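Student: Dumping the structure here so I can ask a few things about it.
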Amino acid sequence: MALVTLQVSSLDVGSNITPVQDDEKSRRKRMQRRQSFVMVKGAALLLQDEGEPIDTREPLSSSGPNEQQIHLQSMLRLLREEDTLTLAVRLEPVRSCLTRYLLVVSSTGKSNVEETLLLGVDFPHDGSLCCTIGTVLPIWSNTQVFLDGDGGFTVTSGMDIRTFKPISVQTMWSLLQMLHKACESALSNNVISSSLYSGLIYYQSNRSSPQVCLNAWTASPDIESARRDPATPEREETERIIKLKLRDILRESDLENITSKEVRSALEQHTLCALQDYKEFIDNEMIIILAQMDRPSEIFPYLYLGSEWNASNLEELQKNKVSHILNVTREIDNFFPELFMYLNIRVLDEENTNLMQYWKETHAFITTARHQGSRVLVHCKMGVSRSASTVIAYAMKEYEWTLETAIRHVKERRSIVQPNAGFMRQLQTYQGILGASKQRHSYLWDPSSAPSLPLMSPPPKNFSSPTTSPLTPRLQKMNLRTLMRSISEMEAADTISEEKESTVVLEETTLKQNFNVLESSSNNLQVTPKRNEHVLSKEQIIQEEKKVMELEKGPEWVVKNNVLEEMKETEERELPNFELPMSLNQSRERDQETIKESSVITQGSSSLDEVFESSTPTRSPEMASYACQKIQYFEQHSEGYSKVCFVDNLQSVSEEEKVTLVSKQLQTDEHGERKARITRQQNVIDTHEEL
């Protein structure tokens with residue numbers, strides 16, 4: 001471990017800079033600022049912030065700066081003035097890129113929020129004094145870090161996935177700590193993925209690493225099929241000639257009888273050179289060409305569905321005018337990143353893979369290629385499950401098709417399509433999401449957008465209903481707000497009904513107690529007939545009723561109304577005194593005795609004083625009508641009286657029914673007495689008018 005202080009300036013320290021303007025002086029002053037780093041093997045950690053006063057005396061070194069210090073000084077030159085290099089970590093070499101660093105760069109944005117970027121830097125060789133930017137990866141709130149094992153980890157930022165592998169455990173631990181701190185800061189500040197960092201565009205526009213290094217930064221550890229690194233110009237030319245001749249030979253030969261050695265001999269005759277060193281290359285190319293003979297399937301005029309072999313066939317891609325390639329694999333590399341626009345969906349062909357979360361981006365990617373007038377190739381390993389599911393989802397959304405229609409359309413053009421069970425469930429869910437999205441403007445959710453119903457003219461007067469069954473009227477859709485209100489009312493009604501049930505139970509308990517008291521007291525009561533209540537005999541009442549009906553001038557309903565009131569009076573006068581007849585025959589005998597007594601009493605003339613002193617009714621038309629109706633009423637309701645009379649004796653009647661009958665009678669006592677007094681006064685007035 002060592003402490004290193006570096007001057008953030010150009011390497012031309014010995015050149016004389018003449019300040020001409022004030023801004024030039026300030027710029028030179030800024031460039032003379034220094035930064036201190038803690039240097040360990042393969043890593044450099046910032047020790048103090050720039051702008052902090054430090055000792056300007058540099059330590060003397062007879063050997064000069066080492067390789068790591070030279071690399072650090074070169075990397076500082078790539079940064080903007082407002083950016084700070086927080087950590088620099090050396091990574092393991094990949095392919096021909098031997099010297100690679102990952103830089104953690106931070107700065108303060110316009111909103112005073114700390115912005116963090118990851119820069120991948122390439123050096124042509126160890127002693128090089130210059131470096132280039134190979135990749136740029138921003139740290140957002142949705143950025144995640146996953147450990148891959150063997151000291152490597154993967155960083156996902158939006159749709160970008162990058163894999164890094166530091167050269168030691170110590171450097172890996174330092175880098176993971178710094179990444180965790182940056183991710184937590186972005187999450188707390190809610191730095192969304194759509195926000196643009198001030199330095200993001202600047203560094204992306206200055207990516208200048210060789211294509212081999214660019215491919216190494218985008219490589220995935222799970223890649224099984226990768227593109228070959230370019231070789232020497234002479235070997236590249238020979239391989240290009242082999243590809244062209246090999247395709248022609250395989251197209252013209254009988255593939256069932258020709259061998260690999262015969263193919264190589266035919267190539268040597270065409271190239272006029274020995275191809276002993278190219279045997280492995282020739283075998284690989286033969287397999288690729290045989291696989292590429294299965295052309296990609298044209299699902300739509302602008303969309304092809306194929307396999308990894310179709311994605312590696314440059315001639316076929318250019319012939320089909322493909323400009324965009326959608327790679328829905330984790331194990332297949334991008335073969336021509338410098339020629340085509342790529343979108344990588346790094347997923348595996350497993351049932352638990354969440355592929356639906358990427359369908360919004362894939363739809364936008366395919367739509368962009370279509371609007372540009374070009375074509376897009378969607379591929380996975382074999383063009384059967386992952387890429388096919390993505391194309392089916394695109395067709396469902398773009399053309400508003402059902403899942404069944406989209407699958408049938410794709411299978412008609414590529415019969416081997418077969419999404420796995422997990423992707424099929426996601427497609428069914430996606431169909432429901434699209435269906436719900438279509439209804440977002442429906443008046444079920446927005447009542448103001450409901451179409452006005454046409455007014456129907458009334459049917460003609462002479463319209464007669466047809467003999468056949470009428471058409472069922474169309475049910476109107478219920479408004480969502482009305483539906484929710486009705487649900488709330490139903491809940492309130494349930495609460496009220498529960499309260500009523502509890503009240504009824506309480507009332508029944510109280511009535512049972514009252515009934516027990518009444519039952520004990522009713523046994524001591526003696527039934528005494530009222531001597532002042534008299535009625536006419538049945539024969540006299542019928543005769544007088546006929547005469548009265550002939551002489552009546554008023555409406556019949558008035559007379560009946562009076563009769564009903566008198567009937568209620570008689571009933572209510574008998575019940576409070578518990579004058580309950582034991583049977584219907586006894587009740588009739590008592591009525592007959594009363595009629596006989598009344599006939600004897602009414603033979604004499606009654607004066608006005610006698611009328612007021614006695615409540616005996618006279619033979620007026622109203623009273624005669626009342627008496628007649630009274631007899632009819634007793635005959636019709638005799639069954640009801642019998643039930644009241646035998647309340648204590650009938651064993652079949654339950655205790656609850658007894659309580660109900662007695663409670664009803666008690667409630668009508670007071671009301672009946674008031675009505676009886678009013679009716680007597682009315683009868684007296686009528687008698688006075690007749691006299």
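Using N, Cα and C of the backbone, Cβ positions are placed for all residues, glycine too.
Original residues only.
Grabbed the feature section from Swiss-Prot, which reads as follows:
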- 236-291: domain 'DEK-C' (DOMAIN)
- 295-436: domain 'Tyrosine-protein phosphatase' (DOMAIN)
- C380 to S: Abrogates phosphatase activity (MUTAGEN)
- C380: active site, phosphocysteine intermediate (ACT_SITE)
Student: Which residue counts does DSSP yield for the domain 'Tyrosine-protein phosphatase' (295-436) in the helix, strand and coil classes, in that order?
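Tutor: Per-class counts: 67 helix, 24 strand, 51 coil.
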Student: Around the C-beta of C380 (mutagenesis position), how many further C-beta atoms are within 10 angstroms, looking at every protein chain?
Tutor: 27
Student: Is it possible to list how many residues within the domain 'DEK-C' (236-291) are helical, extended or coil according to DSSP?
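Tutor: Here the numbers are 45 helix, 0 strand, 11 coil.
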